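Heads up: the structure comes next, in structure tokens.
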Amino acid sequence: MPITDLHCPRCGSDVKMGLPMGATVKSVTAASRQEPTSDTQKVRTVECRNDHEFFVRFEW
């Protein structure tokens, strides 16, 4: 599982997240949880070190 570097959309702090092989990040948002638009997408809730919750939608 490769590690991907993300940035918190609220404070910009670095966040590391493991994604399945071949996965591509489609969106990173703090606004609202976006549901997957296909069977090959998932949405994960992530927190940065400043306790900001945000959502990562990815596809594989």
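Backbone N, Cα and C define each Cβ position, glycine as well.
Nope, none of those substitutions made it into this model, it's the original residues.
Looking at Swiss-Prot, you'll find the mutagenesis Cys11 to Ser noted as follows: Loss of activity. In the three-state DSSP classification, Cys11 (mutagenesis position) falls within coil.
Among the sequence features in Swiss-Prot, the mutagenesis site His52 to Phe is noted as follows: Loss of activity. Sequence-distant neighbours of His52 (mutagenesis position) (same chain, 6+ residues apart, CB-CB distance under 8 A): Cys8, Arg10, Cys11, Ser13, Ala30.
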